[in-house]
Amino acid sequence: MDAKARNCLLQHREALEKDIKTSYIMDHMISNGVLSVIEEEKVKSQATQYQRAAALIKMILNKDNCAYISFYNALLHEGYKDLAALLQSGLPLVSSSSGKDTDGGITSFVRTVLCEGGVPQRPVIFVTRKKLVHAIQQKLWKLNGEPGWVTIYGMAGCGKSVLAAEAVRDHSLLEGCFSGGVHWVSIGKQDKSGLLMKLQNLCMRLDQEESFSQRLPLNIEEAKDRLRVLMLRKHPRSLLILDDVWDPWVLKAFDNQCQILLTTRDKSVTDSVMGPKHVVPVESGLGREKGLEILSLFVNMKKEDLPAEAHSIIKECKGSPLVVSLIGALLRDFPNRWAYYLRQLQNKQFKRIRKSSSYDYEALDEAMSISVEMLREDIKDYYTDLSILQKDVKVPTKVLCVLWDLETEEVEDILQEFVNKSLLFCNRNGKSFCYYLHDLQVDFLTEKNRSQLQDLHRKMVTQFQRYYQPHTLSPDQEDCMYWYNFLAYHMASANMHKELCALMFSLDWIKAKTELVGPAHLIHEFVAYRHILDEKDCAVCENFQEFLSLNGHLLGRQPFPNIVQLGLCEPETSEVYRQAKLQAKQEGDTGRLYLEWINKKTIKNLSRLVVRPHTDAVYHACFSQDGQRIASCGADKTLQVFKAETGEKLLDIKAHEDEVLCCAFSSDDSYIATCSADKKVKIWDSATGKLVHTYDEHSEQVNCCHFTNKSNHLLLATGSNDFFLKLWDLNQKECRNTMFGHTNSVNHCRFSPDDELLASCSADGTLRLWDVRSANERKSINVKRFFLSSEDPPEDVEVIVKCCSWSADGDKIIVAAKNKVLLFDIHTSGLLAEIHTGHHSTIQYCDFSPYDHLAVIALSQYCVELWNIDSRLKVADCRGHLSWVHGVMFSPDGSSFLTASDDQTIRVWETKKVCKNSAIVLKQEIDVVFQENETMVLAVDNIRGLQLIAGKTGQIDYLPEAQVSCCCLSPHLEYVAFGDEDGAIKIIELPNNRVFSSGVGHKKAVRHIQFTADGKTLISSSEDSVIQVWNWQTGDYVFLQAHQETVKDFRLLQDSRLLSWSFDGTVKVWNVITGRIERDFTCHQGTVLSCAISSDATKFSSTSADKTAKIWSFDLLSPLHELKGHNGCVRCSAFSLDGILLATGDDNGEIRIWNVSDGQLLHSCAPISVEEGTATHGGWVTDVCFSPDSKTLVSAGGYLKWWNVATGDSSQTFYTNGTNLKKIHVSPDFRTYVTVDNLGILYILQVLE
């Protein structure tokens, strides 16, 4: 019955007892079904009318709302209108078994039952936790009137009591399962006398009529019996709720076949009792949204209006209901103390977060401390040892076995006690267990045991050293990942500086750790412990950090590269090089192949960090506003977020259904926007990676997105192929403004520094400026006109304006289109400066430095350039990417800039350290002569001059000539020959540099040139399909003309013969003296890409774009064998010296080794693909060469690889800085190798002795 109805009945009880006659009234109530015949007899048995009336009213008080309404109607019907009027104000609005009132859907029946049972009311500030409440109710339904236990357990302050009360605040549950009522008993930590008092009070509550006994039970056993009888006879189908049970022995007093719901921190308390048991674990946190909701209710603000500190408070306490409520209550009194309470929480000052409340403890540390104090004395120290664990780290059992020097089973038993008492959490992973502490428990332990922490960390390290050697940890060990991630942390925290330096400066440790977890965490440790490592040796620390940062894109790939070989590429002064060389020599004794890069002194690495977060092209990357993070997106449809200093991955989000084209941080760094070819724009929470909004109003792919620069009112601008710009307000679900005006795709947009204007670039050849407030066009600048010549009709010229960037003062803007960067004054639209980057590349992207006059420009030929806009001079040339650079961006302070490329990497460069524009870069046209003690290289540089380089000494002689297209050295280094783009051929005599010119040149660019063995004759081929034989000493010429298309290449044979092959699919054998064809082989339907000649000159091989290779005899016009099976163009081939084997390489990165005699395939050498869709061998295999003993094969592709011919396995890989190697020159003894990559870097490699 409602409390209001009951009060009304009690208030007018005396008047009713005096006046009413019960017999007729009871007839009405029996007919209504609210009074039984037996109850009528009880009333009638009373002696007087007054006693009969008193007995009826007592019965009605024990009934529900229906009885009250029936009694009221009976009074009216029997003429007691005055008495009925007294009861009218107490009439319930609804009956007990139907309908709900307005208070959260709780019926008056529920409210009455809970009030009578002593169930606590909802807290003043309350948020629902529907999932957990439903889980508890499901377990209660399972009791179904039968005896049993439902246990709600969790750590201190997680809201167990509130959840228990909320679970029984349900009409159908009470009516269906617990019609006898609910009885709440607060237990807490009790001794026997305290428990007896609780039981006495409960028995008295349940037997208010004292029908079973006139006195209270004298001991626990008697109380247990009394309780059993009361529950069975007077309160069947009722629920007993025991709140905050600590000890198993307490429950034995209630183990008398009741239905019991209990809350506890120790889930093992029910182990001591009988009957069915159900368990509901309570997560320690509310979740971000629920936590914010509680704070907003306490301070009476909207969730979205809460300050940033509110989010940090929730994050810091992991949504602990107790902490959020304590802080909320304090903020209600002191609304300006957000920062103060956040600081106390961060500093673990729990004593200062104190507030009186309905909870038993005024501060979190009190609530947690009592749990620890209740542990057995013999395991308290073990719990103290957990003080050194880090937040959110799951620790395998084996780690604690090492720490405590105990067997696994013993450790699991100890830890299970902590888990049972909600002092520790456990994750089961297959057969093994991992344990972790809640953040607040970590904070509590850290604060409580602060004076012991250093010793505890030292104990951890010492125990590790007893069990393991750092680099011998095996990946199949349960605890190996923990030690790799946290051993350095324990050493640093233990003040064990010597041990930390020895660990971090060990190439063995670097190798073992990077192979398992990649380089980012190690870089983070070098940054974090730099102050300690620098004490030992600042230079060594820098050596290792630079090694990891610049090789990160390799160290994160599979198969894992040989770290010793990578270390050998470091400068000779580096500690990494010293250790690598030592290891290489030790392993070399066992036959392991290692290579020394002997000319590496001339190479400077300019990048500060190289990361490879994507598995496909990276289209865009950007810094966060604080410069600490980088977001990137690309063709793999993902958004990646990582630390700008170390490359540590923070978020990996499958963002869109198609390529992600652009991403941007909001000005407060709270959000990241992405836009995609799937036509959608998405907003993500930058901390959690949670999707916040999806906008899909563009009708074509969305190319760009950019947030306003100020955070007071966040707007996002997007541009699309649908020709429109759109402005989005993150507080709205739909587009705020659409801007019309462009007549072609919008490629790029940027807000001005003051957010007043929005600049947009389009394929229509214009830059437009828009007023952000009105969304009206303010100005249009026709960029296209700066690319028109007088004879070109404007409609025939397409100028795509790629991007734009504002100057820091907002008065100027740079625009990139084709191969020019233009600087405009936004007030006058006048052109202030023009930068021309050259004819051979297009500008992909540009960015203006925030603090000086530098602009960084990304070019299509893999290069990035820094220009001074004022002086219009190039300041730096940054090479390192292996493919198109799609995006560049300065950091907010301008000290560094990033570049994003098609090669799947992002590089971070320090602005001040990038090299000045003085480096001369080599082209891939080289010739090599190997001498006994020297390797001489003739190379063409980017100025098209010639360089003669002594490999070992590094001495360079410059032979400047313009437009050199190919070159060669005579066998004895007496002469240099070269051809140019115009078809001319010249010879330079060394060392006097006298020049001889061919009187008859080629009509087109010379592509190949070669001296005969005696150096007297020079043979050349060109794009004009003619081979020229020039005896330059006599001036005689022979022209070999028969090929129908360009000659691909040629080789000299014995007896004045020459083998040539062509795009026309033929191979021809010539007599170079007479110029006649001796043999004409029609080899392939496609282009003949290469030929190789056996050492006995009886056979040759041909490879083709038709994916086949063939073996031929010079005596037969039909092939001996056709070699099929390659899935790409077969680009190269080589015979072994003994003529038994032939190796072929294709465009898929596969090398095949064949038996020459029968054409059978012996081995397929295909490196494991790094990522799905990535070419093996880093690209096309362009050259192969056997060792003299035919046991080893070297191949060139994206990098160099050495193979064991007998097994087909890779024996070494040398990763060049660049890629797309065209050829490898190998010394006769197979110990020196020379090549040039596409960055123009020369590699002279020698087998390490």
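All residue numbers here begin at 1 and follow the chain in the order shown.
Cβ atoms here come from the backbone N, Cα and C positions, even for glycine.
If you look up Swiss-Prot, you'll see 1-90 marked as domain 'CARD'.
For the domain 'NB-ARC' (106-415), the model's pLDDT averages out at 82. Annotated domain 'NB-ARC' per Swiss-Prot: 106-415, in sequence order.
A helical conformation is recorded for K160 (ATP binding site) in the three-state DSSP classification. The ATP binding site feature in Swiss-Prot is assigned to G154, M155, A156, G157, C158, G159, K160, S161, R265.
As a published mutagenesis entry, R265 to S appears in Swiss-Prot alongside the note: No stimulation of CASP9 activity. Counting only same-chain residues six or more apart in sequence, the Cβ atoms lying under 8 angstroms from the Cβ of R265 (mutagenesis position) belong to Y153, G154, M155, A156, W246, S371, K421, S422, L423.
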Seminar exercise, completed: G154, M155, A156, G157, C158, G159, K160, S161, R265 bind ATP per the record; greatest CA separation between any two, in Å, is 12
For this session: Please work out the number of neighbouring Cβ atoms within 10 Å of the Cβ of A156 (ATP binding site), leaving out its own Cβ.
Result: 26
Exercise. Under DSSP, the domain 'CARD' (1-90) has how many residues in helix, strand and coil?
Worked result: 68 helix, 0 strand, 22 coil
